[in-house]
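Below is one structure, written out as structure tokens; comments come after it.
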Amino acid sequence: MARLDYDALNATLRYLMFSVFSVSPGALGDQRDAIIDDASTFFKQQEERGVVVRGLYDVAGLRADADFMVWTHAERVEALQATYADFRRTTTLGRACTPVWSGVGLHRPAEFNKSHIPAFLAGEEPGAYICVYPFVRSYEWYLLPDEERRRMLAEHGMAARGYKDVRANTVPAFALGDYEWILAFEAPELDRIVDLMRELRATDARRHTRAETPFFTGPRVPVEQLVHSLP
């Protein structure tokens with residue numbers, strides 16, 4: 001991979017939206033080819049408004065209340081809102097969906113390590129599996145001395161050193177919803193995310209996590225596979 005221009009990437013404003021939906025059983029009927037064509041065309045057209053569809057993810061069964069998740073990102077949050085609204089209003093798939101959860105984050109430079117760039121922004125290919133969750137730090141976290149927070153974050157990073165195949169996308173979400181951060185882990189295999197998450201529990205920074213649910217996890221799937229799998 002070419003050397004990254006960290007200054008340019010950290011100067012980039014990029015909003016991310018993770019939107020989770022459920023579908024009522026039978027709402028899509030049995031004949032789904034037209035639904036697939038409609039949804040495929042819609043997602044491809046989003047590039048014209050500057051929206052990148054990073055992936056569609058099957059979260060069915062990993063949660064009882066949701067069937068799939070869509071990850072989009074763009075320079076302007078209004079573009080993401082338009083994609084979200086148009087999907088629900090203009091596509092057969094979207095009209096059959098009920099929103100379960102949606103969260104927005106914005107890339108900003110990491111506080112202590114400016115080379116910590118989200119995988120999607122660094123130009124990395126999407127992972128085969130994803131785990132997305134929001135989190136909120138303790139009230140004390142932001143009042144701690146910089147060196148103490150730096151130490152804990154460095155320890156947190158060291159705990160992940162054996163999982164270089166698990167790529168992190170950590171973005172602030174202050175004022176964009178009910179959370180302070182949104183994190184999306186991407187990996188070639190799901191067990192790698194599971195093992196990493198367990199490792200990260202044994203770090204001091206864990207003491208300063210006040211909330212970190214809900215979790216949305218599953219494989220990245222093409223539109224055709226997703227639509228055929230829906231109830």
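Using the three backbone atoms N, Cα and C, a Cβ is placed for every residue, glycine included.
According to Swiss-Prot, the active site annotation covers Tyr133, on the basis of similarity to another entry. The DSSP secondary structure for Tyr133 (active site) is strand.
The Fe-coproporphyrin III binding site annotation in Swiss-Prot covers His156 and is backed by sequence analysis. Long-range Cβ neighbours of His156 (mutagenesis position) (same chain, at least 6 residues apart, Cβ-Cβ under 8 Å): Leu200, Thr203, Ala205.
For the published mutagenesis His156 to Ala or Cys, Swiss-Prot gives the following note: Strong decrease in heme binding.
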Listed in sequence order, residues with CB under 8 A of Tyr133 (active site) and six or more positions away: Ile182, Leu183, Glu212, Thr213, Pro214, Phe215, Phe216
